[in-house]
Structure formats: structure tokens, C-alpha cells
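To start, the structure itself, in C-alpha cells.
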Amino acid sequence: MASTSRLDALPRVTCPNHPDAILVEDYRAGDMICPECGLVVGDRVIDVGSEWRTFSNDKATKDPSRVGDSQNPLLSDGDLSTMIGKGTGAASFDEFGNSKYQNRRTMSSSDRAMMNAFKEITTMADRINLPRNIVDRTNNLFKQVYEQKSLKGRANDAIASACLYIACRQEGVPRTFKEICAVSRISKKEIGRCFKLILKALETSVDLITTGDFMSRFCSNLCLPKQVQMAATHIARKAVELDLVPGRSPISVAAAAIYMASQASAEKRTQKEIGDIAGVADVTIRQSYRLIYPRAPDLFPTDFKFDTPVDKLPQL
């Protein structure tokens, strides 16, 4: 017997004996089979993917046409509809040159708004190379907010941007507000407002961000070697443990730690270079750096190879 569980409102069929096994789908028979024990845990399975057919009169010609889009469970009717493609023969047009067969697709205004938002979310995610699971979670968040009508008066693009920010936090791959701003047309201030309103409306939360959440990506974008990244991570963690940076954002602390580590190595980076990657101003980096500089000897890992001694580091 198949057991089902809900993940983000989407059903998942699992084997009762091997719940972690990835089921094998037999499309010909319409069965879902457990590869571990061979149990058929689902039958008469319907393929909800998009369907392609070939309508060419010439069998040697390949012109597959989509005759059905994939099902979208986030829309009210699953977005199951029939689309008529453009004709190519003379019989497809009337005497005025207009297509005889045209789409008469009915879609509610709410579904149309969600479809537009989903497209915008996918576009934003593609621009910063976010995986599909982030897009799916963002779409689910947007649907919940939209149906609750709790953010009436806010632009859908702003809500979508805030949902993307929340989804990244919840999936453990946080992005900064400025990174989301860069791929959307929404200001940081508006995304921040929607972010707080969404958390309140959905009664959900996100994990607190730490300096470690950004360190690897920032250092990679700055083309810094592994030794500098490890040193910057150590510096930031020790600075927090020693309570040297109270009230400072993890992003500014991470940027200051990277600046200190790079200045002590042969791979030096300027405040502007780091600020451009981290999305913080030079003055913000300097303020955090000044807080940790007096304890610099205590912040570096013991095995760090200095190119510039601690006492020669910039004092700013």
C-alpha cells in the first residue's frame, strides 16, 4: 500500500518499506515501482508532462508540436488546456489571411497574475543561478500570499522578490537584499517591507544569517585562494565569539574579515572590490574593520602563512 506525505502542499508517493527509495516509473503500464523490493506502490499513473506530436505530412520531416502543456498544481485548474498552433498550409487561413483556428483559452485573472509572477520568479532565479527547488518554494510562497490577499496594494513583482529572498533563506542558500534587487526592478526598501509583511502573514520564520552563509561565495567571486577563505571565516567567527562587532550585520562583518585576511596574504583585495561583491559600502567595511583590528593577532588561525605581518596591516 502506498503511503503519502505532503511537502509544500504537493503529494509524494513512497514505498511503506523503503520510504527513501526513488521510485521507478513504468510509463507503459502506468505503475510506480520500488527498486528495493519490487512493490508496486502506485498504478494507473497519469503522465502530467507536456505532450509532443508530429503532424507533418512528410514522414521524413520532423516537426514535433506541443499539444498539451505540463500540469501546474499551483493554478486552480492545473493549467490543463488545449493550445492550437499556427497553421502553415493554405487551408489554415481564411480569405482575408487570418488563421481559421485560434486559441480560445479561458484563464481566471488570479491564475493569470500568478502565471506572470511565476515567470518573473524563474527569470530572477536564472539570473543568479538558483536551482529549481528554490523556484518551486518561491512559487508556493507567492501562491499562499496571493490567495490570502494579506499584501493587497503591494506590487506582485515586489512580493515575488521578497518570496525569492525568503525561499533562499529557508533552503539554506541565502542571498543578500542587494543581490535580489540586482535581478529585479524593486528597491531594497520595498523588498524589505514585503519580507516582514510576508513572514507575519504566513506566520513563518527564517533562520538567522551568519557570516559563514556568504563567505564561500564572496571569496569565490573575488577569486581568493582557499587559505584566505579559511582565514576570513575564522576571523569572522572569532570576532562574533569575542563580541567585537555588536549590532553589525553578518554581511558587513564577513566583508571586513575578507579584507583583513586578504591584506595579510599575497592576494590583496581593496575595500571597493570587496564591497562590490558583498553589496556593502566602503565605509561600512571600514567601520566593521576598525572594530576587529585591535584584536587582529587573536583572530587569525594559528597555521596562517602571513605575507604581511599583523602589525603592518592597514589601520584605516
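Quick reminder: no glycine exception, Cβ is built from N, Cα and C everywhere.
Where a substitution is noted, the model still shows the residue that was there originally.
Lifted from Swiss-Prot, the feature list:
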- Cys15, His18, Cys34, Cys37: Zn(2+) binding site (BINDING)
- Arg53, Thr61, Lys152, Arg154, Lys189, Lys196, Arg248, Lys272, Ala281, Thr284, Arg286, Arg290: DNA binding site (BINDING)
- Phe55 to Ala: Partial loss of HIV-1 Vpr binding (MUTAGEN)
- Arg185 to Leu: Reduces interaction with VP16; when associated with L-189 (MUTAGEN)
- Lys189 to Glu: Inhibits interaction with SSU72; when associated with E-193. Reduces interaction with SSU72; when associated with E-200. Inhibits interaction with VP16; when associated with E-200. Inhibits RNA pol II transcription activation induced by VP16 but does not affect basal transcription; when associated with E-200 (MUTAGEN)
- Lys200 to Glu: Reduces interaction with SSU72; when associated with E-185 or E-189. Inhibits interaction with VP16; when associated with E-189. Inhibits RNA pol II transcription activation induced by VP16 but does not affect basal transcription; when associated with E-189 (MUTAGEN)
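The Zn(2+) site, placed at the center of the C-beta atoms of Cys15, His18, Cys34, Cys37, has further neighbours from the same chain whose C-beta lies within 8 angstroms: Pro16, Asn17, Ala21, Leu23, Pro35, Glu36, Gly38, Leu39, Val41. Between the binding-site residues Cys15, Cys34, Cys37, Ala281, Cys15 has the most other Cβ atoms inside 10 Å of its own Cβ, all protein chains included. Candidate recorded positions: Cys34, Cys37, Lys152, Lys200, Arg248. Nearest to Arg185 (mutagenesis position) by Cα distance: Lys152. Lys152 (DNA binding site) counts 6 other C-beta atoms within 10 Å of its own C-beta, drawing on all protein chains shown. Around Arg248 (DNA binding site), the C-beta neighbours below 8 angstroms that are at least 6 residues distant in the chain are Gln287, Ser288, Leu291. DSSP assigns Lys200 (mutagenesis position) to a helical segment in the three-state reduction. Residues near His18 (Zn(2+) binding site) in space but far in sequence (CB under 8 A, at least 6 apart, same chain), listed by position: Cys34, Glu36, Cys37. It is Arg286 that, of the recorded positions Arg185, Lys189, Lys200, Arg286, has its Cβ surrounded by the most other Cβ atoms within 10 Å. Spatially, by CA atoms, the recorded positions Cys15, Lys189, Lys200 include one closest to Arg286 (DNA binding site), and that is Lys189.
Using Cα positions, the member of the binding-site residues Cys15, Lys152, Ala281 nearest to Lys200 (mutagenesis position) is identified as Lys152. Counting in whole angstrom, Ala281 (DNA binding site) lies 53 from Cys15 (Zn(2+) binding site) by their C-alpha atoms.
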